Amino acid sequence: MGFRKILASKSHHSRHHNQHHKNLKLQNHRYVLISNITGSHETKYLSPFRMDNCSGSRRRDRLHVKLKSLRNKIHKQLHPNCRFDDATKTSDDKCVSYEVPERDGLATISLEEVFPKSNRCQIPEENLGETDSVIHRDLGNFANENDYPQWRKVESQYNLENVQPEEDEIVDRLRSEIRSTKLKSVKTTSRTLEKAIEARCTGKRVLQQLSCQSNQLTKIESNCDMLKIQSNVADRKIDELAHENRSLLALKSPNPFRKKREREKRDQIYNLKLKHRHLQQETMKRAQDSDKNLAINLSSEYGRYGQGVERQRILRDAQKYQFEADEEDNQMEIDLYGNLEQIKAVSGDLKIMAHAFGREFEAQNTRMFDIENNVQQADNALQAKRYRLEKVIGKRW
């Protein structure tokens, strides 16, 4: 049987009012008694929560704390299937527990093993009447050390001397936690490295697609340049056709004053060739710039770490993160360092590719805008030449 907090007042201090104790409210009473029922009568011990500074109260408080620690040791360490009986019982009269349901399969540890009858401190008979008005404040002094509760017998019976966790257990637990944390870190960095390498491969594919797209734009620009040149040639051919299609009555003798006009025509043809060459150079320059944007320096291979001098340096730097390091722990540190270094290298490659993407996107957007303008101008010129050619062919004399 165990200690039980019972409210004490002028009319409620006896063990014969258990049912009425259930209905009392704790917040309406200031003083609390902890009761233990002996063989023939009730023995009361003051609660450690009382507002008293006497030496007897402090001694009882220490006993209460030590007893509570002993109960927890028995319950948690050695007897997980045992519990203290919260009922207030005597050898003459058996009382039910205070709203504590019985649990099957659990043994009950009696506090008689801790407090034998011969060592229980009883309330002096001359002070029994004080409990009718106030809480009894002094339950007598212990005569000697043998009057203290005999929990030494219980410690020896339940072997509680060495229930504290051993230093080796603490070390093993710390080593296990460190090892599990490092394993998680290695796995996490490995997964991160895999995702980074996948992103790097995707970036390479995008670079290849941009390179193919740049080649297509180069071909389109070359065709636009040829369209401009052929448009100028068409103008010259239409002029010749108009000259040959002149009236029959027109003079056909050579004009000695046309040398200047012929010279201008030759200059026009020469300028047309220069323009063609200039357009081709611009097209090639754009293609080269595109290739230069896409020709980035990436880390083709990532070295293996943990060999020779590099291994010693890694292990020397990792000593502050290790606890009783062994070969497995050293290997985890090397793997972790290698994963982080590779992630760093791949991240640098991704950054370089991102900048290359930005430059190439801007360049290709500019090229496509120029292609659109050139095609629009060539279409307008083609419509004008068609109208002029129809006018020359349909001319009547």
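Each residue, glycine too, has its Cβ placed from N, Cα and C.
Annotated domain 't-SNARE coiled-coil homology' per Swiss-Prot: 330-392, in sequence order, evidence recorded as sequence analysis.
All protein chains shown were included, and the count of other CB atoms within 10 Å of the CB of Lys66 (mutagenesis position) stands at 13. Mutagenesis annotation in Swiss-Prot: Lys66 to Glu, described as Strong decrease of the sporulation rate and loss of lipid binding; when associated with E-68; E-71 and E-73; the structure shown retains the original residue.
In Swiss-Prot, a published mutagenesis experiment is listed as Leu67 to Pro or Asn, annotated Strong decrease of the sporulation rate.
Non-local neighbourhood of Lys68 (mutagenesis position): empty, since no residue in the same chain at least six residues away has a C-beta under 8 Å from its C-beta. Under mutagenesis, Swiss-Prot gives Lys68 to Glu with this note: Strong decrease of the sporulation rate and loss of lipid binding; when associated with E-66; E-71 and E-73.
For the mutagenesis result Leu70 to Asn, the note given in Swiss-Prot is Strong decrease of the sporulation rate. Using a 10 Å radius centred on the Cβ of Leu70 (mutagenesis position) and all shown protein chains, the other Cβ atoms total 18.
A mutagenesis experiment is reported in Swiss-Prot for this position, Arg71 to Glu, and the note states: Strong decrease of the sporulation rate and loss of lipid binding; when associated with E-66; E-68 and E-73.
Looking at Swiss-Prot, the entry for mutagenesis of Lys73 to Glu says: Strong decrease of the sporulation rate and loss of lipid binding; when associated with E-66; E-68 and E-71.
Helix, strand and coil counts from DSSP across the domain 't-SNARE coiled-coil homology' (330-392) read 63 helix, 0 strand, 0 coil. Using a 10 Å Cβ-Cβ cutoff, Leu67 (mutagenesis position) registers 18 neighbours.
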